[in-house]
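The structure appears below as structure tokens.
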Amino acid sequence: MKKIANYLLIEKTDDRYTISMTPELQDDIGTIGYAEFTDNDHLAVDDIILNLEASKTVMSVLSPLAGAVVERNEAATLTPTLLNSEKAEENWIVVLTDVDQAAFDALEDA
């Protein structure tokens, strides 16, 4: 099941929620040249997940859900352009667990 919030895609697989950028956001910000994850192991709604610099903007990516961070796309810190990829296995940002199912269900369907 996929949901969308803040130009981010959230895909639920079992109890894991993978957050990635929508193609619209990727297009709007341009080529990403720098990406830095925050060290938070638990996120609240609107906490910063990732700071990035792209050809069209500098921005912070905010979490659409609260949950525990179990994985970060650390490869994106070495190769930030991975976040521009069309491939889901390359462009993901973080994986969360311990997410409130009702909060996920309340998001817009993708």
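Glycine residues also receive a Cβ, built from the backbone N, Cα and C atoms like all the rest.
The noted changes are left out; the structure has the residues it started with.
In Swiss-Prot, a published mutagenesis experiment is listed as Glu11 to Ala, annotated No effect on ADP-ribosylation. When other Cβ atoms within 10 Å of the Cβ of Glu11 (mutagenesis position) are tallied across all protein chains shown, the result is 16.
According to Swiss-Prot, the domain 'Lipoyl-binding' annotation covers 16-97, on the basis of sequence analysis.
Quoting Swiss-Prot on the mutagenesis of Glu24 to Ala: Large decrease in ADP-ribosylation. In the three-state DSSP scheme, Glu24 (mutagenesis position) falls into the helix class.
Among the mutagenesis results in Swiss-Prot, Asp27 to Ala has the note: Total loss of ADP-ribosylation. The residue drawn here is the original one.
What Swiss-Prot says about the mutagenesis result for Asp28 to Ala is this: No effect on ADP-ribosylation. Counting every protein chain shown, 14 other Cβ atoms lie within 10 Å of the Cβ of Asp28 (mutagenesis position).
For the mutagenesis result Asp46 to Ala, the note given in Swiss-Prot is No effect on ADP-ribosylation. A sphere of 10 angstroms centred on the C-beta of Asp46 (mutagenesis position) encloses 11 other C-beta atoms.
Where Swiss-Prot documents Glu53 to Gln as a mutagenesis experiment, the accompanying text is: Decrease in lipoylation. All protein chains shown were included, and the count of other CB atoms within 10 Å of the CB of Glu53 (mutagenesis position) stands at 15.
Per Swiss-Prot, mutagenesis Lys56 to Arg is noted as: Loss of lipoylation. Lys56 (mutagenesis position) falls within neither a helix nor a strand when secondary structure is assigned with DSSP, and so counts as coil. There are 11 other Cβ atoms within 10 Å of the Cβ belonging to Lys56 (mutagenesis position).
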For Glu11 (mutagenesis position): DSSP state (helix, strand, coil): strand
Mutagenesis positions near Asp46 (mutagenesis position), in sequence order, restricted to Glu11, Glu24, Asp28, Glu53, Lys56 and a 10 Å Cα cut-off: none
For the domain 'Lipoyl-binding' (16-97), mean pLDDT (0 to 100): 97
Cα proximity to Asp27 (mutagenesis position), best match among mutagenesis positions Glu11, Glu53, Lys56: Lys56
Chain-internal residues, separated by at least six, CB under 8 A from Glu24 (mutagenesis position): Tyr7
